[in-house]
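Per Swiss-Prot, the feature ATP binding site maps to G65, Q66, Y67, S68, T69, G70, K71, T72, K220, W258. As annotated by Swiss-Prot, Ca(2+) binding site applies to D494, D496, D498, M500, E505, with the evidence given as experimental evidence. The domain 'Dynamin-type G' annotation in Swiss-Prot covers 55-286, and the record cites sequence analysis as its basis. What Swiss-Prot records for 449-537 is domain 'EH', and it gives sequence analysis as the kind of evidence. Among the mutagenesis entries in Swiss-Prot is T72 to A, noted as: Abolishes ATP binding. What Swiss-Prot says about the mutagenesis result for T94 to A is this: Abolishes increase of intrinsic ATPase activity upon interaction with membranes. Under the heading of mutagenesis, Swiss-Prot lists I157 to Q and annotates it as follows: Increases intrinsic ATPase activity. Here Swiss-Prot describes R167 to E as a published mutagenesis experiment; the accompanying note says: Increases intrinsic ATPase activity. Record note (Swiss-Prot), mutagenesis F322 to A: Abolishes localization at the plasma membrane; reduces increase of intrinsic ATPase activity upon interaction with membranes. The unchanged residue is displayed. In Swiss-Prot, a published mutagenesis experiment is listed as K324 to D, annotated Abolishes localization at the plasma membrane. Experimental mutagenesis at this site is recorded by Swiss-Prot as K327 to D, annotated: Abolishes localization at the plasma membrane; abolishes increase of intrinsic ATPase activity upon interaction with membranes. As a published mutagenesis entry, K328 to D appears in Swiss-Prot alongside the note: Abolishes localization at the plasma membrane; reduces increase of intrinsic ATPase activity upon interaction with membranes. Swiss-Prot documents K329 to D as a published mutagenesis change and attaches the note Abolishes localization at the plasma membrane.
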Amino acid sequence: MFSWLKKGGARGQRPEAIRTVTSSLKELYRTKLLPLEEHYRFGSFHSPALEDADFDGKPMVLVAGQYSTGKTSFIQYLLEQEVPGSRVGPEPTTDCFVAVMHGETEGTVPGNALVVDPEKPFRKLNPFGNTFLNRFMCAQLPNQVLESISIIDTPGILSGAKQRVSRGYDFPAVLRWFAERVDLIILLFDAHKLEISDEFSEAIGALRGHEDKIRVVLNKADMVETQQLMRVYGALMWALGKVVGTPEVLRVYIGSFWSQPLLVPDNRRLFELEEQDLFRDIQGLPRHAALRKLNDLVKRARLVRVHAYIISYLKKEMPTVFGKENKKKQLILKLPVIFAKIQLEHHISPGDFPDCQKMQELLMAHDFTKFHSLKPKLLEALDDMLAQDIAKLMPLLRQEELESVEAGVQGGAFEGTRMGPFVERGPDEAIEDGEEGSEDDAEWVVTKDKSKYDEIFYNLAPADGKLSGSKAKTWMVGTKLPNSVLGRIWKLSDVDRDGMLDDEEFALASHLIEAKLEGHGLPTNLPRRLVPPSKRRQKGSAE
């Protein structure tokens with residue numbers, strides 16, 4: 001599984017292909033698209049102008065869902081680490097937008113400080129006001145997963161009577177702003193209490209136009225039995241069909257994305273396969289980052305072109321002296337007809353036009369006399385960018401990506417899916433080498449319980465004093481812990497990396513499993529006090 005992932009020097013580095021294409025996109029935007037946006041006030045009607053940080057930033061994943069669907073737990077499951085300032089509980093615990101990003105030390109940065117940082121891609125969030133900025137923060141922590149991607153945690157979307165309480169800022173508009181800039185949108189649903197509230201429907205509507213980025217996760221699926229899960233899945237697909245409004249079916253992943261034992265383990269194999277598919281999607285984000293930016297720039301350019309035609313048409317229809325206000329009202333009322341006329345005259349696809357009702361509302365606040373007439377040179381530059389410059393970048397992107405070292409998201413839960421017998425591999429594939437454990441003469445903390453673990457070990461019928469990976473897996477799966485967690489335990493326990501466990505390694509694995517079941521975390525590397533005594537001696541003599 002994930003055979004294309006390499007553990008070499010690519011970690012933390014972006015391929016040269018992405019840097020080259022990204023710099024070209026920045027130059028094209030500044031020289032050919034931005035002048036048109038400024039001339040026709042595109043930022044006042046749609047999204048504000050892009051900055052260098054929008055092009056240079058890491059891929060971002062937006063996690064959204066109703067309260068208590070497991071959004072924060074999902075993020076902590078991916079990172080295998082708690083997020084600073086986060087809380088987990090059945091009530092709406094996340095009341096703000098949290099940008100989870102890499103940092104050398106753990107800490108949080110408040111929203112007002114975040115939007116003035118030129119290195120972060122959040123400067124254009126300033127117009128949403130102080131109420132929103134007080135509900136926005138960045139959580140920084142040293143984590144290998146965050147070296148490749150950033151994750152946006154969102155407030156729990158309210159349901160029932162709670163959704164009538166105002167947030168004090170335009171929540172759907174903020175979601176739309178993030179949706180335009182992220183690489184992947186994950187919508188979480190709770191299999192145990194499936195519902196789509198009015199606010200959630202409005203939030204999903206704000207994501208319209210970005211359906212290609214959306215992935216749906218049916219979380220907490222271990223709380224229901226197989227027959228109930230089938231009914232819940234069918235109900236979810238029916239509800240999504242009503243809300244999303246596209247004929248295409250969204251990809252739905254089913255699982256239980258936290259590091260606790262499965263409550264109903266009947267569908268364990270299904271959850272494993274679904275988790276692997278979702279992880280592949282996330283791990284591929286760094287490789288496809290430049291392509292996504294190119295795609296989003298083309299989408300933006302097409303909208304800017306249509307916007308220029310609309311604004312210039314309204315300017316042309318305005319009288320020079322009298323009756324300006326009445327004419328403005330007439331033009332806004334006739335906007336659907338104007339859209340159809342522009343579409344036929346300039347041979348533009350209906351999908352390139354903005355939402356007519358929203359455009360009518362925005363136009364009410366603008367002075368049409370300050371609009372500009374059509375500037376053919378600006379439009380020619382835009383058409384040249386779409387027809388010539390972007391087309392030249394496509395083969396360059398493909399060629400340079402082939403020549404570059406492919407790097408994916410590593411660390412956290414992604415590491416556990418590739419460890420020992422818990423990795424999906426072909427029959428001839430060998431277990432990958434891992435990092436060696438530490439050595440020390442300190443007392444082994446597992447000794448006091450080793451007799452208990454030895455009884456289990458010998459009942460599993462080891463061959464030549466060692467337990468094979470398949471036998472160990474059968475026993476470990478019985479603990480109902482997720483495969484990604486068991487994979488990390490295997491990596492820590494198989495100290496000599498021979499793909500089998502001797503009595504000491506098995507005792508170590510049992511100790512780590514018990515610690516995890518009691519709610520403790522797993523170490524990133526094996527601490528010196530946990531390294532089996534015989535392995536310390538072997539390593540010492542080898543040196």
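Going from the start of the chain as shown, residues are counted 1 onward.
From the backbone N, Cα and C atoms, a Cβ is placed for every residue, glycine too.
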Rounded to the nearest Å - Cα separation of D496 (Ca(2+) binding site) and K324 (mutagenesis position): 83
Cα-Cα distance linking G65 (ATP binding site) and K329 (mutagenesis position), given in Å to the nearest integer: 39
Neighbour count (Cβ, 10 Å) for G65 (ATP binding site): 22
Cα distance (Å, whole number) from K220 (ATP binding site) to E505 (Ca(2+) binding site): 32
Cβ neighbours of K324 (mutagenesis position) where a neighbour is any other Cβ within 10 Å: 13
Of D494, D498 (the binding-site residues), the residue whose Cβ has the fewest other Cβ atoms within 10 Å: D498
Nearest recorded site to G65 (ATP binding site) by CA-CA distance, among mutagenesis positions R167, K324, K328: R167
I157 (mutagenesis position) versus T72 (mutagenesis position) - Cα distance in angstrom: 13
Proximal residue to Y67 (ATP binding site) among recorded positions F322, K324, D494 (C-alpha distance): D494
Among I157, M500, which are recorded positions, the residue with the most C-beta atoms within 10 angstroms of its C-beta: I157
Residue from T69, K220, D498 whose C-alpha is spatially nearest that of F322 (mutagenesis position), among the binding-site residues: T69
Three-state secondary structure, R167 (mutagenesis position) (per DSSP): coil
